[in-house]
Amino acid sequence: ACLGQWDSCDPKASKCCPNYACEWKYPWCRYKLF
């Protein structure tokens, strides 16, 4: 399963869902607006 909005993640090994990205500032996945 992939990680969705606000799910905690590791920037070095992001497991976020498609169209989501692991933030560096805060260790969670956020929707990419681009």
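Note that Cβ sites are derived from N, Cα and C of the backbone, with glycine treated the same way.
Those substitutions? Not in this structure, it's all original residues.
Quantities reported herein were computed from a predicted structural model and do not represent experimental measurements.
Counting Cβ atoms from all protein chains shown, ALA1 (mutagenesis position) has 6 others lying within 10 Å of its own Cβ. Mutagenesis annotation in Swiss-Prot: ALA1 to Gln, described as When modified in pyroglutamic acid; weak change in ability to inhibit Nav1.7/SCN9A; the structure shown retains the original residue.
Sequence-distant neighbours of ASP7 (mutagenesis position) (same chain, 6+ residues apart, CB-CB distance under 8 A): CYS16, TRP28, CYS29. ASP7 (mutagenesis position) falls outside any helix or strand according to DSSP and counts as coil. According to Swiss-Prot, the experimentally introduced change ASP7 to Ala is described as follows: Moderate increase (about 5-fold) in ability to inhibit Nav1.2/SCN2A, Nav1.5/SCN5A, and Nav1.7/SCN9A, gain of ability to inhibit Nav1.8/SCN10A and important increase in ability to inhibit Cav1.2/CACNA1C (7300-fold). Similar analgesic activity, when tested on the OD1-induced mouse model of Nav1.7/SCN9A-mediated pain.
The Cβ of SER8 (mutagenesis position) lies under 8 Å from the Cβ of PRO27, TRP28, each on the same chain and at least six residues away in sequence. Here the residue is the original one, but Swiss-Prot notes a mutagenesis experiment at this spot, SER8 to Ala: Weak change in ability to inhibit Nav1.7/SCN9A.
The annotation that Swiss-Prot gives for the mutagenesis experiment LYS12 to Ala reads: Weak change in ability to inhibit Nav1.7/SCN9A. Under the DSSP three-state reduction, LYS12 (mutagenesis position) is assigned to helix. Every protein chain considered, the tally of other Cβ atoms within 10 Å of the Cβ of LYS12 (mutagenesis position) stands at 7.
What Swiss-Prot says about the mutagenesis result for LYS15 to Ala is this: Weak change in ability to inhibit Nav1.7/SCN9A. Shown in sequence order, CYS2, LEU3, CYS9 are the residues of the chain, 6+ apart in sequence, with a C-beta less than 8 angstroms from the C-beta of LYS15 (mutagenesis position).
Secondary structure from DSSP puts TRP24 (mutagenesis position) in coil. For the mutagenesis experiment TRP24 to Ala, the note given by Swiss-Prot reads: 40-fold decrease in ability to inhibit Nav1.7/SCN9A.
Among the sequence features in Swiss-Prot, the mutagenesis site LYS25 to Ala is noted as follows: 40-fold decrease in ability to inhibit Nav1.7/SCN9A. Annotation for LYS25 (mutagenesis position): no same-chain Cβ neighbours under 8 Å separated by at least 6 residues are found.
One mutagenesis experiment named in Swiss-Prot is TYR26 to Ala, and its note says 40-fold decrease in ability to inhibit Nav1.7/SCN9A. Cβ environment of TYR26 (mutagenesis position): no same-chain residue six or more positions apart lies under 8 Å away.
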